[in-house]
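Below is one structure, written out as structure tokens; comments come after it.
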Amino acid sequence: MEDSYKDRTSLMKGAKDIAREVKKQTVKKVNQAVDRAQDEYTQRSYSRFQDEEDDDDYYPAGETYNGEANDDEGSSEATEGHDEDDEIYEGEYQGIPSMNQAKDSIVSVGQPKGDEYKDRRELESERRADEEELAQQYELIIQECGHGRFQWALFFVLGMALMADGVEVFVVGFVLPSAETDLCIPNSGSGWLGSIVYLGMMVGAFFWGGLADKVGRKQSLLICMSVNGFFAFLSSFVQGYGFFLFCRLLSGFGIGGAIPTVFSYFAEVLAREKRGEHLSWLCMFWMIGGIYASAMAWAIIPHYGWSFSMGSAYQFHSWRVFVIVCALPCVSSVVALTFMPESPRFLLEVGKHDEAWMILKLIHDTNMRARGQPEKVFTVNKIKTPKQIDELIEIESDTGTWYRRCFVRIRTELYGIWLTFMRCFNYPVRDNTIKLTIVWFTLSFGYYGLSVWFPDVIKPLQSDEYALLTRNVERDKYANFTINFTMENQIHTGMEYDNGRFIGVKFKSVTFKDSVFKSCTFEDVTSVNTYFKNCTFIDTVFDNTDFEPYKFIDSEFKNCSFFHNKTGCQITFDDDYSAYWIYFVNFLGTLAVLPGNIVSALLMDRIGRLTMLGGSMVLSGISCFFLWFGTSESMMIGMLCLYNGLTISAWNSLDVVTVELYPTDRRATGFGFLNALCKAAAVLGNLIFGSLVSITKSIPILLASTVLVCGGLVGLCLPDTRTQVLM
């Protein structure tokens, strides 16, 4: 009986020893596999695995193996029958430990403290170390994925969004004269349209940039572009000026998020050697947006025949068609963006390892198939993710209803955006943020300020040239005639019109002096900058015309009738004769950016971002002095093209530097803040330079030159990001 009991006891001990040994060997193999996966992209040595392949046991450093530890003679009677499953679990109550026990309980076995025992500073320090390791690994992964079809597809999708931003900036200036007059805007409120759009873009840049760091690049960009497209379309149909302002405000608010989100999104799928060049190529779409807006304005707005009316109150003029056409790039980008994935770098930053891995594999497979290498396997199996620091959200007890919960959620998100923004002024990016603030402000102030000043300087030159082309018709008689075409830039003096019919005529800059109209009919007539001075009308009928009393100067009416006069505000802005030239000059100025874009893209990675940034701003400041010698329209247009061509290189390099200087967790927020500052500087520049147009030419030139040169010198003090990985 005793022998059988001892045999069973020995058998049980032997089985436990075997199970314990198998467990240790399994742990060892799993640890080796995990270590190899983590070391694959961190360039660590694999020597620690070479001597462990055939080990009989796996022990922590500092412990030795005693071959008789499991023998009956070496075993303790006190531990006989003990099983590992019977041990007290961590977290069970084990009594209050002494001070010495507390010190030795965890640290003595060489295990790190749990996160629950660490303060926030320690956790953030560990997270920074994880982010540095992830940055190196992610760069190698992107290099393995290659640059190909996926990046080019995303390039064109994001390019459409950037094009929509460029269109939005130009739309304001092009529709401003027509919209203000068409919507019956008094002079006191005429400047609100331009300011309200920039205000919306300023707030939108800050909000959407911060949101992109919270919910993702793709989601933020989809929402902001949808807001822009919807309210841009809606603004083309509204009739009241207040509602029109509201629509343009929200349209600007939506498009404000395009630039910070687009550049952050695209930079995170580019390898280091491709980043500067391809971000510069992406900047070309902003220029394409300006060219598109200028060309459409040139082709659409001056054509007043492209309009219709529903009664006398609802007028749909050509500038509204222009607004609809300018919303098409935004709609196209929204549709295309739905087929693109989220930024994998953002997903890794927020701890979504599996989703990021799937997207990186998609990028790799897409590019390899395009290269004709579909059999090439994506070798990455594990990617480092930064330590996630939990943030507690306090939800009040009265948030039972859905709208209260929604309010708390919105308030929490806004508070999170604000905290991320404040971190842009923490170490190690605080100094860079201050320098970037100066560079963004000076470049925007000088660029947009002179952009307002140029057209106002050119306009008097255009007026003089237009006056030289005026056709003068004097002392002639016309009887039994019908005119149904456009009359433009003419002066009729001492004329007599008998039994004439003016049907559907567009009068543009036409003046009648000392003329007589007998038994004439004006039907469905539209006039712009047209006046009748000291004229006599006898038995004349006016049907559905826009001839307001102020257009008849010292004129006399005998037995005349007015029927169905057009009500509401008609397009009567005075300098319509220069509309073609204004759009054409803007078209040329935008087209001049093309050489600067090409040069900056080709040289960005060769001469460096800082050389490009500082050199372009200094050269732009110097080029302003040539404006003193501009005495003709063609010379001023040439100076405008030169200035725009030099400035665009500074804009491109500044975009690249800004993206590369901020880490992923605050990249879009920092970019959004700087872009919002850019819009504020643009408004300030418009106000200051606009007030100096009629005073002197020297002050705007000196101001712009000084600001640009100073900003360029500060830009040279920024750290060079050409060789660093994207944090």
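Glycine is no exception: its Cβ is also placed from the backbone N, Cα and C atoms.
Keep in mind that this structure shows the original residues, not the substituted ones.
Features as listed in Swiss-Prot:
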MUTAGEN   ASN559 to Ala  No change in interaction with C.botulinum neurotoxin type A heavy chain (botA, BoNT/A HC). Decreased molecular weight probably due to glycosylation loss, decreased interaction with BoNT/A HC
MUTAGEN   ASN559 to Gln  Decreased molecular weight probably due to glycosylation loss, decreased binding to BoNT/A HC. Greater reduction in weight; when associated with Q-565
MUTAGEN   SER561 to Ala  Decreased molecular weight probably due to glycosylation loss, decreased binding to BoNT/A HC
MUTAGEN   ASN565 to Gln  Decreased molecular weight probably due to glycosylation loss, no change in binding to BoNT/A heavy chain. Greater reduction in weight; when associated with Q-559
Rounded Cα distance in angstrom between ASN565 (mutagenesis position) and ASN559 (mutagenesis position) is 17
One residue among the mutagenesis positions ASN559, ASN565 has the fewest other C-beta atoms within 10 A of its C-beta, namely ASN559
Excluding near sequence neighbours, so keeping only residues 6 or more apart in the same chain, what lies with its CB under 8 A of SER561 (mutagenesis position)? THR540, VAL541, PHE542
